[in-house]
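If you check Swiss-Prot, you get these features:
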- C10, C46, C79: [4Fe-4S] cluster 1 binding site (BINDING)
- C150, C154, C157: [4Fe-4S] cluster 2 binding site (BINDING)
- 1-114: domain 'MTTase N-terminal' (DOMAIN)
- 136-367: domain 'Radical SAM core' (DOMAIN)
- C10 to A: Loss of activity (MUTAGEN)
- C150 to A: Decreased iron content and loss of activity; when associated with A-154 and A-157 (MUTAGEN)
- C154 to A: Decreased iron content and loss of activity; when associated with A-150 and A-157 (MUTAGEN)
- C157 to A: Decreased iron content and loss of activity; when associated with A-150 and A-154 (MUTAGEN)
Amino acid sequence: MRFYIKTFGCQMNENDSEAMAGLLVKEGFTPASSPEEADVVIINTCAVRRKSEEKAYSELGQVLKLKKKKKIVVGVAGCVAEKEREKFLEKGADFVLGTRAVPRVTEAVKKALEGEKVALFEDHLDEYTHELPRIRTSRHHAWVTIIHGCDRFCTYCIVPYTRGRERSRPMADILEEVKKLAEQGYREVTFLGQNVDAYGKDLKDGSSLAKLLEEASKIEGIERIWFLTSYPTDFSDELIEVIAKNPKVAKSVHLPVQSGSNRILKLMNRRYTKEEYLALLEKIRSKVPEVAISSDIIVGFPTETEEDFMETVDLVEKAQFERLNLAIYSPREGTVAWKYYKDDVPYEEKVRRMQFLMNLQKRINRKLNERYRGKTVRIIVEAQAKNGLFYGRDIRNKIIAFEGEDWMIGRFADVKVEKITAGPLYGKVVWVEKTPSPVSSSE
């Protein structure tokens with residue numbers, strides 16, 4: 001039998017989908033390239049924003065139409081599944097899988113194939129180990145979830161309610177997974193967590209993200225290590241030192257700020273001020289001068305005034321982010337903001353504010369990217385884009401596109417930058433590593 005998984009949302013969802021695929025293949029199922037070719041269709045959903053949730057419902061609607069034409073089993077997983085639970089069974093799905101029940105996907109599928117309606121929401125994170133099979137989407141880079149859940153409870157965020165409280169994987173188990181990846185030819189890993197900086201605190205055995213990075217960097221074959229996503233008040237001096245001194249740890253930090261207004265930050269329950277955030281950036285840059293810092297900002301949070309917004313503009317100008325992800329505030333049912341704050345900023349004003357910041361960030365990007373003009377940069381070749389060009393990232397997470405060939409994927413290459421934009425850079429390959437490229441994409 002064949003299965004198809006459609007994934008929405010964050011990298012952790014991608015990693016969960018890789019695990020579900022691995023478990024199904026282990027049980028004899030075969031991946032399909034589209035829902036039309038599949039006997040089992042799983043929609044792995046995201047609830048972080050209203051738009052992402054709407055996309056998942058739209059996909060479900062299309063699959064349920066297909067179900068009327070052919071016999072298929074339909075499952076819903078991810079954060080919307082955790083939030084809406086059995087409601088999906090009422091809508092026509094055959095099984096629903098909670099965020100901590102991913103290791104039980106084959107149980108759900110088998111029961112659904114026998115005609116049962118299945119809802120699994122038990123906590124099975126203890127089965128989320130290095131032994132869990134995965135079908136990975138890259139030949140050289142792997143996602144590795146190191147901590148599940150979040151304890152921060154920002155007032156706008158649904159994640160603590162859908163992903164649960166923080167729980168770290170034992171360091172030894174994570175390192176076993178990384179060793180296994182290195183043996184299979186993987187060269188890059190990204191450690192994932194909703195609040196990745198909190199890794200180890202709940203283990204109470206001295207584990208920390210900084211120590212994990214150090215230990216993982218000792219594994220032969222692993223060339224680069226990334227981590228996502230950081231929370232400002234958990235970003236330790238120890239972590240900064242590791243980024244500064246360890247050549248395998250990426251000089252790239254994603255540090256969401258969400259707003260530049262202290263009043264709004266307090267309403268968001270972000271637990272820091274604009275001044276404290278900027279001071280943290282200064283501390284990181286003083287130790288890691290080459291670091292690239294990116295961030296997230298929400299515009300139009302309840303009661304956000306023009307004055308609040310201009311505080312955010314001021315922060316963006318001072319922070320000089322390499323990348324900035326912008327989102328329009330959308331109320332998430334069940335959150336504190338949804339319950340207590342009126343969504344009172346007009347949508348048109350939210351759009352205007354987002355567009356203003358987008359234009360500002362483009363100017364900043366263009367200016368920062370000028371530093372690359374004429375330089376030769378070492379990247380790991382990732383893939384071929386739709387426009388036919390190949391691309392890769394340097395250790396600062398800068399994307400560089402170039403004319404290449406498929407055999408280059410997964411290898412180091414030196415690219416001389418010839419063209420600058422506000423987004424990717426463009427260049428010419430001057431050297432490519434001659435060692436064999438990794439070919440395995442499954443475990």
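Glycine residues also receive a Cβ, built from the backbone N, Cα and C atoms like all the rest.
Don't expect the noted substitutions in this model, because it carries the original residues.
On the structure: features taken from Swiss-Prot.
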| residue | record | contacts (Cβ under 8 Å, 6+ apart) |
| --- | --- | --- |
| C10 | mutagenesis position | C46, V48 |
| C79 | [4Fe-4S] cluster 1 binding site | G9, N13, T45, C46, A47, V48, T99, I158, V159, T162, R163 |
| C150 | mutagenesis position | C157, V159, P160, R163, R165, E166, Q194, N195, A198 |
| C154 | mutagenesis position | Q258, M268, N269, R270 |
What is the average pLDDT across the domain 'Radical SAM core' (136-367)? 98
Within 8 Å of the Cβ centroid of C10, C46, C79, the other same-chain residues by Cβ around the recorded [4Fe-4S] cluster 1 site are F8, G9, M12, N13, T45, A47, V48, S52, G78, V80, V159, T162
Environment of C150, C154, C157, the listed [4Fe-4S] cluster 2 site - residues of the same chain whose CB lies within 8 A of the CB centroid: R152, F153, Y156, I158, V159, P160, Q194
Can you count helix, strand and coil residues in the domain 'MTTase N-terminal' (1-114) using DSSP? 62 helix, 23 strand, 29 coil
Protein Cβ atoms within 10 Å of C157 (mutagenesis position), excluding its own: 23
